[in-house]
Amino acid sequence: MRKSGCAVCSRSIGWVGLAVSTVLMVMKAFVGLIGGSQAMLADAMYSLKDMLNALMVIIGTTISSKPLDAEHPYGHGKVEFILSMVVSVVFIVLTGYLLVHAVQILLDESLHRTPHLIVLWAALVSIGVNVGMYFYSRCVAIETNSPLIKTMAKHHHGDATASGAVALGIIGAHYLNMPWIDPAVALWETIDLLLLGKVVFMDAYRGLMDHTAGEAVQNRIVEAAERVPGVRGVIHLRARYVGQDIWADMIIGVDPENTVEQAHEICEAVQAAVCGKIRRIESLHVSAEAREIGDTTKPSFSDQPLSFDEVMLSKVDN
């Protein structure tokens, strides 16, 4: 990691998020009940979601950081995607229920009430805290490339946005004499929660399906490899995410006149260059094939998973 404090933050982010989200959830639920705000009660669901996600971060990062073993040659990184999917499914179900409830209140004018101004102050506190937590968790997510911590950052961003909507709704209800705004904001929040749950679910689904590391990452790998002296281009590259880490293998072109030992030295130099250039590469296996000067064939990309033998070989090579 780039800074010495990053390791400390990555270990504490889950506990900090859990404590903050628990306090916010209790505050929002209490204020929503005594202040008569449906929007604030729905906003409490954002903090409950954040709280559960923080628990998933604590559990997931603990398990995913375990070393490789014979039964798990790819490591334990996918547990983060599994837990992200569980959280998303739970909230899609819960917010579906809240959506129906919000529609019922919005359509029944007898249930429209102007919330107490204490709700406005609670919303402002929530905005400030969640903006701070968003930047904190986003920084950790960038350093660790953890899907769970990325999800945490998204959740805090959504929570801050929702609290902002609650604040605007309270202002509208009080100063524009529009008490229906509060249940309308509650309806918007539930729809937003559903959409957020869908995004998290699809991200977790792609992770479980061994999605490719992406063209941008693959191009950076190729660029780093082709800068190594003796490399005559990258012939084939296969890279994918396993949890927060990248597993890849590549075939490079070398001079047909090179000895086996010389080709092996070039492969080792490529490994060092690529791993030094691109963070989060857990495994990189490099092999060489003869390639004549002037062959400008572009590298082929593949997202097919490595075999068990290839995985164990690449770990030995690294």
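Heads up, the Cβ atoms here are built off N, Cα and C, so glycines get one too.
No noted substitution is present; original residues retained.
For the recorded site, His285 (Fe cation 1 binding site), the DSSP three-state label reads strand. As annotated by Swiss-Prot, Fe cation 1 binding site applies to Asp249, His285.
In sequence order, Ala288 constitute the residues six or more apart from His264 (Fe cation 2 binding site) in its chain with CB-CB distances below 8 Å. Positions annotated as Fe cation 2 binding site by Swiss-Prot, on the basis of a curator's inference: His264.
Every protein chain considered, the tally of other Cβ atoms within 10 Å of the Cβ of Glu289 (mutagenesis position) stands at 13. What Swiss-Prot records for Glu289 is Fe cation 3 binding site, and it gives a curator's inference as the kind of evidence.
DSSP gives Tyr46 (mutagenesis position) a helix state. Listed in sequence order, His155, Gly158, Asp159, Ala162, Ser163, Glu189, Leu193 are the same-chain residues at least 6 apart in sequence whose CB falls under 8 Å from the CB of Tyr46 (mutagenesis position). Under its mutagenesis entries, Swiss-Prot includes Tyr46 to His with the note: About 90% magnetic response.
For Tyr46 to Asp, Swiss-Prot lists a mutagenesis experiment annotated as follows: Loss of magnetic response.
Asp50 to Ala appears in Swiss-Prot as a published mutagenesis result, with the remark: About 50% magnetic response, fewer cells have iron crystals which are smaller, in addition to magnetite (Fe(3)O(4)) crystals of hematite (Fe(2)O(3)) also form.
According to its DSSP assignment, His155 (mutagenesis position) is helical. Among the mutagenesis results in Swiss-Prot, His155 to Ala has the note: About 65% magnetic response, fewer cells have iron crystals which are larger. The residue drawn here is the original one.
When other Cβ atoms within 10 Å of the Cβ of Val260 (mutagenesis position) are tallied across all protein chains shown, the result is 8. What Swiss-Prot notes for the published mutagenesis of Val260 to Arg is this: Loss of magnetic response, still stabilizes MamB, CTD dimerizes, binds cations, dimer interface is tighter and twisted.
Quoting Swiss-Prot on the mutagenesis of Val260 to Gly: Nearly wild-type magnetic response.
Listed in Swiss-Prot is the mutagenesis experiment Glu289 to Ala, annotated as follows: Nearly wild-type magnetic response, fewer magnetite crystals of normal size and shape.
With the fewest other C-beta atoms within 10 Å around its C-beta, Asp249 stands out among the recorded positions Asp50, Asp249. The most densely surrounded of the recorded positions His155, His285 is His155 (count of other Cβ atoms within 10 A of its Cβ). Between Asp50 (mutagenesis position) and Glu289 (mutagenesis position), the C-alpha separation comes to 50 Å. Asp249 (Fe cation 1 binding site) sits 14 Å from Glu289 (mutagenesis position), taking the C-alpha atoms as the reference points.
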